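Colleague: Features from Swiss-Prot:
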type	residues	note
BINDING	A555, V556, I557, E558, G559, G560, A561, S562	ATP binding site
DOMAIN	528-707	domain 'Helicase ATP-binding'
DOMAIN	728-876	domain 'Helicase C-terminal'
DOMAIN	1115-1195	domain 'HRDC'
MUTAGEN	T543 to I	In rad12; loss of helicase activity
MUTAGEN	K547 to A or R	Loss of helicase activity
Amino acid sequence: MTVTKTNLNRHLDWFFRESPQKIENVTSPIKTLDFVKVKVSSSDIVVKDSIPHKSKNVFDDFDDGYAIDLTEEHQSSSLNNLKWKDVEGPNILKPIKKIAVPASESEEDFDDVDEEMLRAAEMEVFQSCQPLAVNTADTTVSHSTSSSNVPRSLNKIHDPSRFIKDNDVENRIHVSSASKVASISNTSKPNPIVSENPISATSVSIEIPIKPKELSNNLPFPRLNNNNTNNNNDNNAIEKRDSASPTPSSVSSQISIDFSTWPHQNLLQYLDILRDEKSEISDRIIEVMERYPFSSRFKEWIPKRDILSQKISSVLEVLSNNNNSNNNNGNNGTVPNAKTFFTPPSSITQQVPFPSTIIPESTVKENSTRPYVNSHLVANDKITATPFHSEAVVSPLQSNIRNSDIAEFDEFDIDDADFTFNTTDPINDESGASSDVVVIDDEEDDIENRPLNQALKASKAAVSNASLLQSSSLDRPLLGEMKDKNHKVLMPSLDDPMLSYPWSKEVLGCLKHKFHLKGFRKNQLEAINGTLSGKDVFILMPTGGGKSLCYQLPAVIEGGASRGVTLVISPLLSLMQDQLDHLRKLNIPSLPLSGEQPADERRQVISFLMAKNVLVKLLYVTPEGLASNGAITRVLKSLYERKLLARIVIDEAHCVSHWGHDFRPDYKQLGLLRDRYQGIPFMALTATANEIVKKDIINTLRMENCLELKSSFNRPNLFYEIKPKKDLYTELYRFISNGHLHESGIIYCLSRTSCEQVAAKLRNDYGLKAWHYHAGLEKVERQRIQNEWQSGSYKIIVATIAFGMGVDKGDVRFVIHHSFPKSLEGYYQETGRAGRDGKPAHCIMFYSYKDHVTFQKLIMSGDGDAETKERQRQMLRQVIQFCENKTDCRRKQVLAYFGENFDKVHCRKGCDICCEEATYIKQDMTEFSLQAIKLLKSISGKATLLQLMDIFRGSKSAKIVENGWDRLEGAGVGKLLNRGDSERLFHHLVSEGVFVEKVEANRRGFVSAYVVPGRQTIINSVLAGKRRIILDVKESSSKPDTSSRSLSRSKTLPALREYQLKSTTASVDCSIGTREVDEIYDSQMPPVKPSLIHSRNKIDLEELSGQKFMSEYEIDVMTRCLKDLKLLRSNLMAIDDSRVSSYFTDSVLLSMAKKLPRNVKELKEIHGVSNEKAVNLGPKFLQVIQKFIDEKEQNLEGTELDPSLQSLDTDYPIDTNALSLDHEQGFSDDSDSVYEPSSPIEEGDEEVDGQRKDILNFMNSQSLTQTGSVPKRKSTSYTRPSKSYRHKRGSTSYSRKRKYSTSQKDSRKTSKSANTSFIHPMVKQNYR
């Protein structure tokens, strides 16, 4: 017997009552789970026993070997042997009548009932119910036995006289098929209901389940008739009448439901049911399609889902009409003139049985207990076959609840975990993150209209003999302090110290009416009060925590210690534009000042800021523009002198720190603003900073004694997983196709070429909706792809790591790293772009140790001193340690890096380690490590880490035998270990500093990493036995010899904080914070042939690092250009049948690919290019090079460097005097001067109103990045107008090609300041 939508509730009830052990050998009739239900203020409270936690997917509890089977293919379920004649009906229906199921009918017949007809009968009763008083158990609601009082829609279908006998004590209207009966009971007893509009014209009674006797006697509700003397006779009568019932298919098409006559509250309840059923059917369809692709069972659910969609549309239309009408009927919000019917298509209802009316348990509980709820959040909840009743409330009865009733009500088990609050996104940060929420209760919220809240308020009032709480009051909490799984909810009080500031009422008003939010998340209110008090504030919040609101809301407050313009320094134009778009929708005057704007727009912005009445609230600039632009400096000076500079905000503040993973030199100069604008409060915000980075930010920005606010970094909805990088595309497709085909995701790659290859492979070979996104694309194309992805046309975006920082998309369900990231900070930030809506999301990293060579090459070719590069290597080693760790919880490792203690018990299988069932033990690998050290010492020449490991394992490869390495002492010792443990051992020795990998380039420009001994002090500690090398190995792995000792599995995690070079699996500390730069060799242990190891090909290194810094993008361009140049050379050689010497050698082509000469003259400057070859062969090769020159120029067009403010030729700030304290610019040296804000602008002034209108109109027309509709580009060539900034500087060429020619040349002349970023600042923000 297969579980279906119609009988799933029976199976669930029976399954949780009987254990799996009882299922197989069941011989007695199965007793279903009792449902105990009582009505309190017309809200159904359901209490059940032995029901799993509601957040758990009920399908997870089913065992394939026992009862439940969801497909047609598997017919081994033990339920196949059960007979429904032995199954007792649910006790919930006993007071009136059980659903009689003929014993002769099969389960398949039971599934074929026309559920639409049953729903119509039920809903006819539902809509005919006026808002009633609360009905207790043991009493039946009744009005008349006359058949003329039967609902009209049922009279159209059935003749009640065929079923009703005048002398029956209980009369019923039966709508039945061959295998199922729906009964609507009527009694002849009078109705003792207290109501203003009692129902007297309807011969219908409502089936209400029994409440236990001990409670029902105390509640002041009418009673149900519990006379069951005629039950047996009625059952027999029902079975006899089945044959006389019309078939479902013959009547389905005649049923139409007039939703316009329903009470408003009933419509809301019914809408929740429809949405829940549609969601469940959709989940079922997707599950069957993906898990059982050869089954066609899902097809029968598609028409059901379509009918539900039509019903939802009909109900929403009525609700919309109700909202637009003047309804004074309380909860009975009907629209007499609105005729909105739903008639199910006969073709559909005849083919497919409609699902039964079943209500998820959580929906019943939510509708009766939750102050604020979204029905769509209910998914995969346990469902129960619960008849639906009106939730309308008659308020006079609320005051009749007595103290004894309250005590008995408290016996019900209402789990705090069932209270959920849908928190609205506080500006760019999606809802649902694990953070605290302060919910503001006011008269316009619908919280107070929930029946259970009113009952609870009345109950508390009865106990305390106090009056009911008023819905408009902020003085007391409604339900006090409540906790659920994700949020700690605090109702604010005006007596609360956080709301006792002079500006508190203005803050609450702006939150509601300006930003349309209902509350604050954790630390938001504290940050707002801090900055409005004139304090410096440092905010550390995870992605999705609501950082932007902390400075956007204070910007519109007039009552703070400072008022005027809030200066926001943001690193990315896309991030700026995203916030500006949101502020524009809120009508908050906010403007950018960037080189991306046309000159006339920049002049307009400056005019708004220099006006007498400055109405601009937020001004967004980039750090590069602030450091190099005199115009911005003059504007800020004017605002400061007029007391109109409110605060300075540094977004993404981790860019300030040298220790940060994304250091920007221009951010380092922001500390000078402290001297220039004395008395102005600073605010620094970041989502990724450990303790060292935080202290560096505070010291650099001179924010001593600032208010520090830190939220938890934990993202409980993210699942972390690391997979080996083997059979990558198969693994990618397997993951995406297993439940993620229709979901949005990001795949991060290391280079632009990888992005294109991965996207093309997934799109062409696997049919996935994937597209690449990177800086090599034209700006218009990038905008189009991003918009298509955000709208859902593309499900997967394959991009480089910068993508996603400025993208506001909360429903990203997975983030995949094609290669491991450069730091744990970067990993946390990139994975944080998934699941910002609070729903579960998956984070996967494909790990291969050899990928680190690419990062080593970038570090080697990058700018910065030895200390800077060593810090980069430290961050890289930490990522390797994180990936190699097989025992410690992933979440715990990440949070430990940020200095947050986390118990892995709370991970709840939220990572691959916690889901791992394998047993790991600690193995002492010190003896093996000593043999590896001796082996490396005895090797003459260069060897990679892989070659050293092969020698250690006794490999007999040709190169090893040729060099005689197989005869060295220690060769073959590692045979006792399996290869996986050997690899992890050598990687562990590298992370511990015992071995060091030295990256070098060969003559052809290819980079290799050769292994050499590390610091002598570390090696000596291992040789002396002071440092033990401990490795986690699977218990089934090959064991070392008896000399190794086994340790118990570690229960603690060594800290990752403070950049200590320690292994997460080792028991030793190796602090790097106080360590000097490693010397590769020490005099106490000289290499056998140091000249060979130290030797470098200096010419090749100079060729490779002719520029002191080459970004990842530039290396990618160089590689592709070199490939095309070699291809051209091969074609020319084939035509002329000549040798390489007749053309350009590989080294010459490499220089051409790096320098990208534009003409023959520049080509001649390359070493090895003769005049003859330059003239004869140069034009052909220059045509290939020109393509890459154009690409780089297009890429520079979207950079955040402001070309119109100084020059595109500057990568770093050259005019450092722009931030100096010179008296000529009018700044005072008086450090004791007090900065006082200006007076607020008076509202109502015509000039002010006109200027505000001009600013808002300008905001709607400004074109920083054109995030709206993407314009069509007429031509790829572009010519600047004659009044461009280059014309003012006397440039002789205005063509776009010429515009970037100087930039192309001078970009090689980078500053000598340390830059720890792997990606060049000029191209970083668009290198996606």
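Even glycines carry a Cβ here, placed using N, Cα and C.
The model shown is predicted, which means the values in this text are computed figures rather than measured ones.
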Colleague: Using DSSP and three states only, what is A561 (ATP binding site)?
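Modeller: Looking at the DSSP assignment, A561 (ATP binding site) belongs to neither helix nor strand, so coil.
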Colleague: State the Cα to Cα distance, in Å, between E558 (ATP binding site) and K547 (mutagenesis position), rounded to an integer.
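Modeller: Counting only the Cα atoms, the answer is 21 Å.
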Colleague: By DSSP, how many residues in the domain 'HRDC' (1115-1195) are helix, how many strand, and how many coil?
Modeller: 64 helix, 0 strand, 17 coil
Colleague: If you count the C-beta atoms lying within 10 Å of each candidate's C-beta, which of the binding-site residues G559, G560 ends up with the smallest number?
Modeller: G559
Colleague: Applying a 10 Å Cβ distance cut-off over all chains shown, what neighbour count does T543 (mutagenesis position) have?
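Modeller: Total other Cβ atoms inside 10 Å, all chains included: 23.
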Colleague: If you run through the domain 'Helicase C-terminal' (728-876) with DSSP, how many residues end up as helix, strand and coil?
Modeller: 68 helix, 26 strand, 55 coil
Colleague: CA-CA, which of the binding-site residues A555, V556, I557, G560, A561 lies nearest K547 (mutagenesis position)?
Modeller: A555
Colleague: Sort out the sequence-distant neighbours of I557 (ATP binding site) for me: same chain, 6+ apart, CB within less than 8 Å of its CB, listed by position.
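Modeller: Looking at Cβ-Cβ distances below 8 Å from I557 (ATP binding site), excluding near sequence neighbours, one finds W503, E506, V507, C510, L532, R563.
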Colleague: If I take the alpha carbons of G559 (ATP binding site) and T543 (mutagenesis position), what is the distance between them in whole Å?
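Modeller: Rounded to a whole number, the Cα-Cα distance is 30 Å.
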Colleague: Taking just the CA atoms, what is the gap between A555 (ATP binding site) and T543 (mutagenesis position) in Å?
Modeller: 22
Colleague: To which of the binding-site residues A555, S562 does the lowest count of other Cβ atoms within 10 Å belong?
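Modeller: Among the binding-site residues A555, S562, the sparsest Cβ neighbourhood within 10 Å belongs to S562.
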Colleague: Give the number of CB atoms, excluding that of K547 (mutagenesis position) itself, located within 10 Å of its CB.
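Modeller: K547 (mutagenesis position) is surrounded by 29 other Cβ atoms within 10 Å.
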Colleague: Fewest other CB within 10 angstroms, which one of the binding-site residues V556, E558, A561?
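Modeller: Comparing Cβ neighbour counts within 10 Å for the binding-site residues V556, E558, A561 gives E558.
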Colleague: Measuring Cα to Cα, tell me the gap between T543 (mutagenesis position) and V556 (ATP binding site) in whole angstrom.
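Modeller: Taking the Cα atoms only, T543 (mutagenesis position) lies 24 Å from V556 (ATP binding site).
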Colleague: What is the pLDDT of the domain 'Helicase C-terminal' (728-876) when averaged and given as a whole number?
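Modeller: Within the domain 'Helicase C-terminal' (728-876), the model's average pLDDT equals 85.
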